[in-house]
Amino acid sequence: MFNNSSKILFITIMIIGTLITVTSNSWLGAWMGLEINLLSFIPLLSDNNNLMSTEASLKYFLTQVLASTVLLFSSILLMLKNNMNNEINESFTSMIIMSALLLKSGAAPFHFWFPNMMEGLTWMNALMLMTWQKIAPLMLISYLNIKYLLLISVILSVIIGAIGGLNQTSLRKLMAFSSINHLGWMLSSLMISESIWLIYFFFYSFLSFVLTFMFNIFKLFHLNQLFSWFVNSKILKFTLFMNFLSLGGLPPFLGFLPKWLVIQQLTLCNQYFMLTLMMMSTLITLFFYLRICYSAFMMNYFENNWIMKMNMNSINYNMYMIMTFFSIFGLFLISLFYFMF
């Protein structure tokens, strides 16, 4: 639909919108940044040649407009309380703001729109939705001190993210439920420290990029494609599933490091109940990742072998292998660097 210059323009405006939200010192300014971000992201989603992407952009627009309306209304209520001394329950208003931000980020119990919308996106748009579009809402959530609502959202997110991915055959929905599960971990890290949240978000974004980069190159959208592709390239198949396990947080891969930090801090804060549920949910996600890996290595389907004529160029291959190296051995390298310096 757009040429590259248009995409660059919309991506730049989207980044500016997020920066306005993060640097704003008022809720009204934060709302304005979120709206700029929304209006620049929707043109990136829509595609005249793909009806599913157009439907996904409409779903995203309606959901985000609902959240933005609630956020604006709540911000006005807070301004009335602060400036006109009206008797407005501030904790109730903050709870409404928190709910609107959880809806914007796609956290449970406001996750209903997220997996269905992911199904209609290209991999690059899906990556932006799973990573960049979560920065502004999560930063605003960190300003609110409503622990009980955040605790409920964390528990529901990790459980729904784990159970929802069990019977999925679509890779995009699988990544969506994985994102909801990781969002629960990120929200729990927000309860402890903003720096731990930033570390977790960075590693999650990197691991998601490695997987979506591979899916985008080979146009992989369903599990049966994983079984039938890479029949002649065991190395690519092996590295792909190692990245899956790293994203799931299996030690000793890189994805275990942010979970390790969160587990350590939650233990120090005596949050044992929440931590137990989070770790159990992670075991469920690792179960379906391992099940996919086992099936893909044990079973080969040869119907679609003609599709393997599409070759991966050397630049993409080298880039993917470098990122995979850090994904698999990153924890060892960071530990070595820590002990040396």
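The backbone N, Cα and C atoms fix where each Cβ goes, and this holds for glycine too.
If you check Swiss-Prot, you get these features:
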- Tyr148 to Phe: In strain: Zimbabwe 53 (VARIANT)
- His182 to Tyr: In strain: Japan (VARIANT)
- Tyr200 to Leu: In strain: Oregon-R (VARIANT)
- Leu277 to Ile: In strain: Oregon-R, SP1 and w1118iso (VARIANT)
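Between the CA atoms of Leu277 (variant position) and Tyr200 (variant position) there is a gap of 18 Å, rounded to the nearest whole number.
Rounded to the nearest whole angstrom, the C-alpha distance between Tyr200 (variant position) and Tyr148 (variant position) is 22. Here the Cα atom of His182 (variant position) is found 19 Å from that of Tyr148 (variant position).
The candidate set comprises the variant positions Tyr148, Tyr200. Of these, Tyr200 has the most other Cβ atoms within 10 Å.
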